[in-house]
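So the structure is just underneath, and the comments pick up after that.
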Amino acid sequence: MSKSGDNQPVDRYLRRQILGEGTYGVVYKATDTKTGKTVAVKKIRLGNQKEGVNFTALREIKLLKELNHPHIVELIDAFPHDGSLHLVFEYMQTDLEAVIRDRNIFLSPGDIKSYMLMTLKGLAYCHKKWVLHRDMKPNNLLIGENGLLKLADFGLARLFGSPNRRFTHQVFATWYRAPELLFGSRQYGAGVDVWAAGCIFAELLLRRPFLPGSTEIDQLGKIFQAFGTPVPSQWSDMIYLPDYMEFSYTPAPPLRTIFPMASDDALDLLAKMFIYDPRQRITIQQALDHRYFSSSPSPTEPGKLQIPASKGDALEPKASEQNQHGNSPAVLSPPGKMRRVMGPEGFT
């Protein structure tokens, strides 16, 4: 830290405009006066430790300092100032949610393949480093002017690997939460990120949220409606999970009826990402090796991908119209879009 009277780290960043606000702080666009580059500064209010903010922010800083990959957002700087913690990131122009919702953008099969390839490469690196992201969703996948997609928001990320380590199951936005989490599992691994990535894949294909449940019970119902109710022969351990409950049996419809325009290879990969038993679910590295990524068409080069002129343009209405999931209201972002912040007590 600089001595009193010297220039403070915050003076290096010239604030330009607010990009977003949440419960625990604000993100604003700024100019790094030292380099001339545009950056994004996340300003987090430092509440008391019972609120969990300090721990969450410090975990994010620690993990991001150890993660260095083309498809993971770069943490440039971090410093306390005036009762807040400032995290300085490379500036990214938009996110995948904005791309999916922008009806002025046509997503070709090659475009979808490119976005999934970049997403899985970033996740594969995390898992290689024994890091679970635990908050995968389209608006946490940021996109720069060069079309490169990068994983962001590691506030819920945790190290994994110990077979006896217990975590909270209250992670991920509900729409992207794996069934083992919805059944209350406290011991889980990389399969939870795989399931969420599958939901993102489906969302790219459909151009709308795939499983937009309103509650955890409704979320399970939507999953079972799409993939059939699991039976013990598919997932023997589910009946032992803390919050397991029995649902009436629903047979699985053919995936082709849900994704009529998807290729056979895309459907095969989706099916493997949505396997109920997390021990049998495809890994991220296996997904990257899947024939979907080597078959025609080739992934679009990132620099040729279309991105919105600015986030918020040409978006669909959020609530007034009906979506394609029966009579449910059209909602385009998960309830509680700001990430959940866990306190220091209990599971992590």
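A Cβ is built for glycine as well, from the same backbone N, Cα and C atoms used for every other residue.
Asp135 (active site, proton acceptor) falls outside any helix or strand according to DSSP and counts as coil. Swiss-Prot lists Asp135 with the feature active site, proton acceptor.
Cβ neighbour count for Gly25 (ATP binding site): 21 (other Cβ atoms within 10 Å of its Cβ, all protein chains included). Among the features that Swiss-Prot reports, ATP binding site is placed at Leu19, Gly20, Glu21, Gly22, Thr23, Tyr24, Gly25, Val26, Val27, Lys42.
The annotation domain 'Protein kinase' is assigned in Swiss-Prot to 13-293. Looking at the domain 'Protein kinase' (13-293) alone, the prediction's average pLDDT is 92.
Here the residue is the original one, but Swiss-Prot notes a mutagenesis experiment at this spot, Tyr24 to Phe: Abolishes phosphorylation by WEE1. When other Cβ atoms within 10 Å of the Cβ of Tyr24 (mutagenesis position) are tallied across all protein chains shown, the result is 22.
Lys42 to Arg appears in Swiss-Prot as a published mutagenesis result, with the remark: Prevents autophosphorylation. For Lys42 (mutagenesis position), the count of additional Cβ atoms within 10 Å of its Cβ stands at 25 [all protein chains shown].
Experimental mutagenesis is annotated in Swiss-Prot for Ser162 to Ala, with the remark: Reduces phosphorylation by CDKF-1 by 30%.
One entry in Swiss-Prot concerns the mutagenesis experiment Thr168 to Ala. Its note says: Almost abolishes phosphorylation by CDKF-1. Loss of CTD-kinase activity.
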Practice task
Could you tell me which of these recorded positions, Glu21, Asp135, has the greatest number of Cβ atoms within 10 Å of its own Cβ?
Solution key: Asp135
Problem - Rounded inter-Cα distance in Å - Lys42 (mutagenesis position), Val27 (ATP binding site) - result: 4
